[in-house]
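Below is one structure, written out as structure tokens, with a few remarks after it.
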Amino acid sequence: MRHSKRTHCPDWDSRESWGHESYSGSHKRKRRSHSSTQENRHCKPHHQFKDSDCHYLEARCLNERDYRDRRYIDEYRNDYCEGYVPRHYHRDVESTYRIHCSKSSVRSRRSSPKRKRNRPCASHQSHSKSHRRKRSRSIEDDEEGHLICQSGDVLRARYEIVDTLGEGAFGKVVECIDHGMDGLHVAVKIVKNVGRYREAARSEIQVLEHLNSTDPNSVFRCVQMLEWFDHHGHVCIVFELLGLSTYDFIKENSFLPFQIDHIRQMAYQICQSINFLHHNKLTHTDLKPENILFVKSDYVVKYNSKMKRDERTLKNTDIKVVDFGSATYDDEHHSTLVSTRHYRAPEVILALGWSQPCDVWSIGCILIEYYLGFTVFQTHDSKEHLAMMERILGPIPAHMIQKTRKRKYFHHNQLDWDEHSSAGRYVRRRCKPLKEFMLCHDEEHEKLFDLVRRMLEYDPARRITLDEALQHPFFDLLKRK
């Protein structure tokens, strides 16, 4: 029987992954500290593109930003909205796994390209013994409950630790050699020896066991949990080792978007995977580019003469979906607030209740981000988020406004928003009607934007389902092969 009660973690309030620098307090970058007036200053308007120039690489100059603007976009993603308390600690546990579960990913976040094999697994090794909880001569925790370990340590007489892939409030993820499987490299999540984290870990394990047993060959591309075990009070979950997240690939490629044929292949796999969850009465609730990992993130480097720079092109677009720590069954309690801010559906913001359609909205946001190289909803304020939606998608339906208890966002059944305020000017600069984001207007781009528009339908009852999305004309080219 699965757990019906999930553990909250009030001390987790950041969207970031382990591998990223902490971003809180005085270090937060203010939302309007950058000027969007410099965007596209070197680029021609999209209407000047001829049909023959609709190739994705040629149109990408629309998304060229100076270094400061790109750094802003990256940092902005780490500014998780206030007030969101996830049901599980696992959101950033899986974030660590998802972002740093590959060798290429580990190398990318360090100043040196060489791997430091003798580096200890955690900075906690330097803590004095007075800050440790010692259970035996060889097993120690630090004061926060993290297992103290280093390269060469062996878990369960089988998993030899090679390196640390990431660390967070909940625990850490390490890369290991599985000596029980002829030296296979795996990712092992080591959960803190703290009660609420252990309970939440077991809840996630039950979701993973359900999904993996229903789809043992990973046809539907959910990450494979190979096994789990208890290591002196630490729940350890063993995962297959994957490549970079789709977000990290974009980031390491200077925020250049994916080619449209790659978007098609990735989108189809994502829709298949999440549709599998929906048919199993689950809602993922935290879909975003960080939670979509490439099986292998190998690429070729080509010089783009138009943009005068090297750019990376994927060799293989196969993906896996990760982070099931907040996945919710239909018959379980539904927290009022779910999803990462940029991918949060309007029914969640308006506290109207949510179910599987909130995942579809998130996928729509992901696809437009793959297409542009950046998220269109760059905000951490709910009313501003709604204003961005109205700027991009048109007015919020009256019946949703009438039903919401979030009256502070509205006045006379309209969004209470001053377009002439600094926030209003920011939204006006940053956002525009959805179709104006199109890089060109050939048939395949039109089909993609039609699919995205159906996914970003305000009313969840009218939003396209994933069964329907998989039959959308945007995917016709895949079915002909």
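Positions of Cβ are set from backbone N, Cα and C atoms, glycine also.
Residues or ranges marked as domain 'Protein kinase' in Swiss-Prot (evidence: sequence analysis): 159-475.
Summarising the annotation, Swiss-Prot assigns ATP binding site to Leu165, Gly166, Glu167, Gly168, Ala169, Phe170, Gly171, Lys172, Val173, Lys189. Within 10 Å of the Cβ of Val173 (ATP binding site) there are 30 other Cβ atoms, across all protein chains.
Swiss-Prot gives this note for the published mutagenesis Lys189 to Arg: Loss of function.
According to Swiss-Prot, the feature active site, proton acceptor maps to Asp286, an assignment based on sequence analysis. Around the Cβ of Asp286 (active site, proton acceptor), the number of neighbouring Cβ atoms within 10 Å comes to 28.
Just so you know, of the recorded positions Leu165, Glu167, Gly171, Lys189, the Cβ with the fewest other Cβ atoms around it within 10 Å is the one at Glu167. Along the domain 'Protein kinase' (159-475), the predicted structure has mean pLDDT 95. Asp286 (active site, proton acceptor) is 21 Å away from Leu165 (ATP binding site) when you measure Cα to Cα. Cα of Lys189 (mutagenesis position) to Cα of Gly171 (ATP binding site): a distance of 7 Å.
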